[in-house]
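This report refers to the structure that appears directly beneath it.
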Amino acid sequence: MSTDFDRIYLNQSKFSGRFRIADSGLGWKISTSGGSAANQARKPFLLPATELSTVQWSRGCRGYDLKINTKNQGVIQLDGFSQDDYNLIKNDFHRRFNIQVEQREHSLRGWNWGKTDLARNEMVFALNGKPTFEIPYARINNTNLTSKNEVGIEFNIQDEEYQPAGDELVEMRFYIPGVIQTNVDENMTKKEESSNEVVPKKEDGAEGEDVQMAVEEKSMAEAFYEELKEKADIGEVAGDAIVSFQDVFFTTPRGRYDIDIYKNSIRLRGKTYEYKLQHRQIQRIVSLPKADDIHHLLVLAIEPPLRQGQTTYPFLVLQFQKDEETEVQLNLEDEDYEENYKDKLKKQYDAKTHIVLSHVLKGLTDRRVIVPGEYKSKYDQCAVSCSFKANEGYLYPLDNAFFFLTKPTLYIPFSDVSMVNISRAGQTSTSSRTFDLEVVLRSNRGSTTFANISKEEQQLLEQFLKSKNLRVKNEDREVQERLQTALGSDSDEEDINMGSAGEDDESVDEDFQVSSDNDADEVAEEFDSDAALSDAEGGSDEERPSKKPKVE
């Protein structure tokens, strides 16, 4: 007879269910109350008795927590028990599986330092011998050595079976100071790859010679990083990759990375950082020739984006030499290829690198590859040079979207566009040779302006946008039309009101009268400096008093 518990949460899920302990193992099934699609789609969880390893009892988020360490399925967490359930669970596990349930007390001091223990299925952060928190390896998506003494851990939020309630932690960083010293002997070699035993190399048939030991320093952070990668088994082994591409140049995130493509994921291995993304994260694959006619770009739209600290990368931009070719053979068994990949992939490729990579990604992700469409610029290219804010780049008018490269990468589907405004960039002689293209989005979501596009491209670009049934508004043309209309109406009114005023023929003005002599004299007095003097001199000498002679 089995033992059942209701309202139990599996692995911090949103929904509760029924937990059952039976002789054959453990089971959990989500409650069907509510009838939601999410509830009905969740499959029951079953764990055979042979998978049980250790069981721990401790305080949890919703009461008491039962943590089960399995042999091959990681850590299973069941939360929502009451304190009274402990004795029943303890007796059941001992009677059915001969396993002791260990009571575990957590440290509640709230300190942010302690010691880490990389256990079988999880990383334990402990303080004074008591665990503060645990991180199951299955929840770790990636880890990077972010600096000399710092290790960053990114958590997996893409697991469809993992549906946590509320906010979700996406990254955690550990500061690990100090260094460790290891003795390295250049004349020593491992006896076997799987063994830690070392033996001296034989040089010229001599044995037992003195060997020189070199001391190598390694930071504690680097040692922790390497051990965590090994324990957590982050990413598949390189030998399991279906196909690999070496030293591929990325403009976003900038650097060179080795690309290992697996059945369900892709790993990018750089000198400093490594990234991992699932195939289902790839939303679009865009293959575009670069305007320099030397390189070719392959863009992957990622949702949710890759993260590196506070920086997110919603687009991965790969750059190849246009004529670079590669020859690869897929690492697949013939039976596996015939059964699962025959209609999607080729067994062997010998073509240009960007074509090979895009075809492989298309086959594994079931996403079509977007290529340039009908638009051609005046210089027979599929893009026009422009700028977005302070960044220069190229605008690709595709058949169903605007695409701007390279920084920042912008993708604007035509279905989101309300209208397109074409306006001049300025009024000076230099800026009048360019125009702005403002893309107004629907539902009042703002607009995006691409500036400094050559005037030579305006007519072709405008015709292309109209052919895609986009509403195009040319502000300059409307202003000119309004101005011409206004000027035309003014000239008509002047012709009507002025009559013959514009003629050059002279006519007599009847209101004009010739001034009299007195008026002329007054004018002369005003403007002729000699006028007053002449009047004074015009008088007789008799009226002028004679000057008395000087008497000596």
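The backbone N, Cα and C atoms fix where each Cβ goes, and this holds for glycine too.
At each noted position, the model has the original residue.
Swiss-Prot documents R20 to H as a published mutagenesis change and attaches the note In pob3-11; causes severe defects in rate of growth; when associated with C-109. DSSP assigns R20 (mutagenesis position) to a strand segment in the three-state reduction. Long-range C-beta contacts of R20 (mutagenesis position), restricted to its own chain and to partners at least six residues apart, with a cutoff below 8 Å, comprise S2, T3, D4, F5, L26, G27, W28, K29.
Recorded in Swiss-Prot as a mutagenesis result, L78 to R carries the remark: In pob3-1; causes severe defects in rate of growth; when associated with K-419 and T-489. There are 22 other CB atoms within 10 A of the CB of L78 (mutagenesis position), with all protein chains counted.
Sequence-distant contacts of R109 (mutagenesis position), defined as residues of its own chain at least six apart whose C-beta falls under 8 angstroms from its C-beta, comprise L127, T132. Per Swiss-Prot, mutagenesis R109 to C is noted as: In pob3-11; causes severe defects in rate of growth; when associated with H-20.
Experimental mutagenesis at this site is recorded by Swiss-Prot as Q308 to R, annotated: Confers sensitivity to HU indicating a disturbed activity in DNA replication. Long-range C-beta contacts of Q308 (mutagenesis position), restricted to its own chain and to partners at least six residues apart, with a cutoff below 8 Å, comprise N144, P253, Y273, Y275. In the three-state DSSP reading, Q308 (mutagenesis position) counts as strand.
The annotation that Swiss-Prot gives for the mutagenesis experiment Q308 to K reads: Confers sensitivity to HU indicating a disturbed activity in DNA replication; confers a SPT- phenotype indicating a disturbed activity in transcription.
Under mutagenesis, Swiss-Prot gives Q308 to A or D with this note: No effect.
T311 to A appears in Swiss-Prot as a published mutagenesis result, with the remark: No change of sensitivity to HU; confers a SPT- phenotype indicating a disturbed activity in transcription. Within the same chain, the residues at least 6 positions away from T311 (mutagenesis position) whose Cβ sits under 8 Å from its Cβ are P253, listed in sequence order.
Listed in Swiss-Prot is the mutagenesis experiment M419 to K, annotated as follows: In pob3-1; causes severe defects in rate of growth; when associated with R-78 and T-489. Of all Cβ atoms in the protein chains displayed, 15 besides its own lie within 10 Å of the Cβ of M419 (mutagenesis position). Secondary structure at M419 (mutagenesis position), taken from DSSP and collapsed to helix, strand or coil, is strand.
Experimental mutagenesis is annotated in Swiss-Prot for S489 to T, with the remark: In pob3-1; causes severe defects in rate of growth; when associated with R-78 and K-419.
Record note (Swiss-Prot), mutagenesis K547 to M: In pob3-21; causes severe defects in rate of growth. The unchanged residue is displayed.
Separating the Cα atoms of M419 (mutagenesis position) and L78 (mutagenesis position) is a whole-number distance of 54 Å.
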